[in-house]
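Asker: Below: one structure in structure tokens.
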Amino acid sequence: MYVCLCQGVTDNQIRDAIYEGCCSYREVREATGVGTQCGKCACLAKQVVRETLNDLQSAQPVPAFGTTAFVAA
């Protein structure tokens, strides 16, 4: 869906910017142009950023202790 009509930015483009390394709304704004014209989309854009970052964080695997084998040289 379109989040920013002024710049033609979709929620998928915002998510893609995060998947490509953006870690904040500010970085997404700089990468996509979302929220740089009238600003009415900023709240929704921030929500998409927040939800996507939370989804990524919860999807990160947590390493279990004792599962890594070290080989002595």
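Numbering starts at 1 and runs along the chain as displayed.
Backbone N, Cα and C atoms are what each Cβ position is placed from, and that goes for glycine too.
Where a substitution is noted, the model still shows the residue that was there originally.
Feature list, courtesy of Swiss-Prot:
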MUTAGEN   Y2 to F  Wild-type iron release from BfrB, 3-fold decreased affinity for BfrB
BINDING   C4, C6, C38, C41  [2Fe-2S] cluster binding site
MUTAGEN   L5 to A  2-fold decreased iron release from BfrB, 25-fold decreased affinity for BfrB
MUTAGEN   R26 to E  No significant change in structure, [2Fe-2S] cluster or iron mobilization from BfrB, in truncated protein. No significant change in structure, [2Fe-2S] cluster or iron mobilization from BfrB, in truncated protein; when associated with Y-46
BINDING   R26, R29, K46  phosphate binding site
MUTAGEN   C43 to S  Increases yield of protein and stability of [2Fe-2S] center, no effect on its function
MUTAGEN   K46 to Y  No significant change in structure, [2Fe-2S] cluster or iron mobilization from BfrB, in truncated protein; when associated with E-26
MUTAGEN   K46 to E  Probably unstable, it cannot be overexpressed, in truncated protein
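Tell me about the setting of these features in this model.
Answerer: Counting only same-chain residues at least 6 apart in sequence, those with a Cβ under 8 Å from the Cβ of Y2 (mutagenesis position) are G8, V9, T10.
Counted within 10 Å of its Cβ, the other Cβ atoms near C4 ([2Fe-2S] cluster binding site) come to 25, all protein chains included. Reduced to three states, the DSSP call for C4 ([2Fe-2S] cluster binding site) is strand.
For L5 (mutagenesis position), the same-chain residues 6+ apart in sequence whose C-beta sits under 8 angstroms from its C-beta are C41.
Residue density at R26 (mutagenesis position): 11 other Cβ atoms are found within 10 A of its Cβ, drawing on all protein chains shown.
Take the CB of C43 (mutagenesis position) and look out to 10 A: across all protein chains shown you find 10 other CB atoms. In the three-state DSSP reading, C43 (mutagenesis position) counts as helix.
Counted within 10 Å of its Cβ, the other Cβ atoms near K46 (mutagenesis position) come to 18, all protein chains included.
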Asker: Counting Cβ neighbours within 10 Å across all chains shown, tell me which of the binding-site residues C6, C38, C41 comes out on top.
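Answerer: Max Cβ neighbours within 10 Å, all protein chains included: C41.
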Asker: Provide the number of Cβ atoms within 10 Å of the Cβ of R29 (phosphate binding site), excluding the reference atom itself.
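Answerer: The answer is 22.
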Asker: May I ask for the distance between R26 (mutagenesis position) and C4 ([2Fe-2S] cluster binding site), taken between their Cα atoms and rounded to an integer number of Å?
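Answerer: Per the Cα atoms, R26 (mutagenesis position) and C4 ([2Fe-2S] cluster binding site) stand 15 Å apart.
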Asker: Quick check: with R26, R29, K46 left out, which same-chain residues have Cβ atoms within 8 Å of the centroid of the phosphate site Cβ atoms?
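Answerer: The answer, listed by sequence position, is S24, Y25, E27, V28, V34, G35, A42, A45, V49.
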